[in-house]
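Engineer: Pasting a structure below so you can have a look.
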Amino acid sequence: MIWYILIIGILLPQSLAHPGFFTSIGQMTDLIHTEKDLVTSLKDYIKAEEDKLEQIKKWAEKLDRLTSTATKDPEGFVGHPVNAFKLMKRLNTEWSELENLVLKDMSDGFISNLTIQRQYFPNDEDQVGAAKALLRLQDTYNLDTDTISKGNLPGVKHKSFLTAEDCFELGKVAYTEADYYHTELWMEQALRQLDEGEISTIDKVSVLDYLSYAVYQQGDLDKALLLTKKLLELDPEHQRANGNLKYFEYIMAKEKDVNKSASDDQSDQKTTPKKKGVAVDYLPERQKYEMLCRGEGIKMTPRRQKKLFCRYHDGNRNPKFILAPAKQEDEWDKPRIIRFHDIISDAEIEIVKDLAKPRLRRATISNPITGDLETVHYRISKSAWLSGYENPVVSRINMRIQDLTGLDVSTAEELQVANYGVGGQYEPHFDFARKDEPDAFKELGTGNRIATWLFYMSDVSAGGATVFPEVGASVWPKKGTAVFWYNLFASGEGDYSTRHAACPVLVGNKWVSNKWLHERGQEFRRPCTLSELE
């Protein structure tokens, strides 16, 4: 009976080499200008075609009047020598000119421009990446398909709608990934919009074809059968649906016979009371991460909250900050996470972004087994590295970090600038190397990453928080601020509570830059204590 499963097999075209637009909102803005240029070129082409048609129309109207007069008295008309001459001239010369005008291709300029710009277009991987980002945002922020389709997202300035065809394409992307849960959600949304009367290039038969199979793959045979019957009402000759109908009915009959004795056990399971909600502390990391991204589950006792303060910080009497101390705020106690306010100016931010933009490349991670740098699905951003010697602003920023932390930046890594893409994120990770990764920073020769300094260089309309799932902390982006924490205890042991993540950007454009400071050079700046965990 396996031959009955004819149900859908779709392959996306192979992706070509591309710049990975979907991983950086900053670079995606270039596409807006590209499309604007193409629209201008297209309008020029339309104007040229309209001018051409106007000339042909005027010529046709003139000849229509002339031939109407001539056909009333052909002999009398050509008996006039001027008319005879003009008739010869028109047929010998002017009709040839008209033929050339009609055959003239006005699209050359537009096609030429389109061909030039096409090399900068996103490709299949970009489109699929953007689609997956929507699915990721849907899960992380508990958004239903109707909310996304209608563009009702928090903080949006430019509301945008999804057509039934768009919803269908999202469902197809999920299907290609064998993600039948999202396939069902988006095919149902497409079907809903079609049922509401939306005019579309897709039809209900195609949607039901995918939907019935997605439901079947999730084990809901009754619903799959119902949807298949609905499809056959619209297209009784649909070969795959007819095959599936027989297969579903066969499976249901077989299950009914085999599982009769087990039906009582199943009913007992259904009546079993549900377990009480699990405390946030004991949820799997993925759930805690998503809850924190939504601003849920963040709890700190009043006693702990009383230990959090705001203060002016002069960098241990650093001359640069005595008259204008830095504004410091405690974000969390264990691990201690500090935010510095108004610590980088808008002008400095723009210079850093301008330096980074031409160098932005897809962000990578170090493979713990091979040590090779590679792109991964859980880190969606582009990054660039800036050295202090190449621009005085970068050098000044580096020294500011040293003055405020008291740590030596000469052994730190270069300033990393990152711009997050559609649904841009970096799932939970450690900044420091664990004991099973002894060679992680061996080539640097500066030891482990003792601390992290993170600048927020843009406000984010929705999403994009930095969260610490182990402890329940969430730090929200605020332009011009920076956060700082130690990854290692003073003993050099890793602080596993610093495991953190960059939440997906729901709406907006997130720019950050960070400085990873290393152990070497800090021996007397942050000496170890007698305890491993201090």
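Any Cβ shown, glycine's included, is placed from N, Cα and C.
Okay, these came from Swiss-Prot:
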- Tyr210 to Ala: Strongly reduced affinity for peptide substrate (MUTAGEN)
- Tyr213 to Ala: Strongly reduced affinity for peptide substrate (MUTAGEN)
- Tyr247 to Ala: Strongly reduced affinity for peptide substrate (MUTAGEN)
- 411-519: domain 'Fe2OG dioxygenase' (DOMAIN)
- His429, Asp431, His500: Fe cation binding site (BINDING)
- Lys510: 2-oxoglutarate binding site (BINDING)
Engineer: For Asp431 (Fe cation binding site), just give me the three-state DSSP call.
Structural biologist: coil
Engineer: Among the binding-site residues His429, His500, Lys510, which residue has the fewest other Cβ atoms within 10 Å of its own Cβ?
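Structural biologist: Checked His429, His500, Lys510; of these binding-site residues, fewest Cβ neighbours within 10 Å: His429.
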Engineer: List, in sequence order, the residues of the same chain other than His429, Asp431, His500 whose Cβ lies within 8 Å of the centroid of the Cβ atoms of the recorded Fe cation site.
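Structural biologist: Output for this site, in sequence order: Tyr426, Pro428, Phe430, Thr452, Asn487, Thr498, Arg499, Ala501.
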Engineer: What kind of secondary structure is His500 (Fe cation binding site) part of, going by DSSP in three states?
Structural biologist: strand
Engineer: How many helix, strand and coil residues does the domain 'Fe2OG dioxygenase' (411-519) contain under DSSP?
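Structural biologist: Counts, helix then strand then coil: 3 helix, 47 strand, 59 coil.
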Engineer: Neighbour count, 10 Å Cβ-Cβ cut-off, for Asp431 (Fe cation binding site): what number do you get?
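Structural biologist: Within a 10 Å radius of the Cβ of Asp431 (Fe cation binding site) lie 19 other Cβ atoms.
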Engineer: If you compare CA-to-CA distances from Lys510 (2-oxoglutarate binding site) to each of the recorded positions Tyr210, Tyr247, His429, which comes out shortest?
Structural biologist: His429
Engineer: Mean pLDDT for the domain 'Fe2OG dioxygenase' (411-519), rounded to an integer?
Structural biologist: 93
Engineer: Pop the Cα-Cα gap between Tyr247 (mutagenesis position) and Tyr210 (mutagenesis position) into the table, whole Å please.
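Structural biologist: Checking the Cα atoms of Tyr210 (mutagenesis position) and Tyr247 (mutagenesis position) gives a distance of 16 Å.
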Engineer: Would you mind reading off the Cα separation of Tyr247 (mutagenesis position) from His500 (Fe cation binding site), to the nearest angstrom?
Structural biologist: 48
Engineer: Hey, which of the mutagenesis positions Tyr210, Tyr213, Tyr247 is the loneliest by Cβ count within 10 Å?
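Structural biologist: Lowest Cβ count within 10 Å among the mutagenesis positions (Tyr210, Tyr213, Tyr247) is Tyr247.
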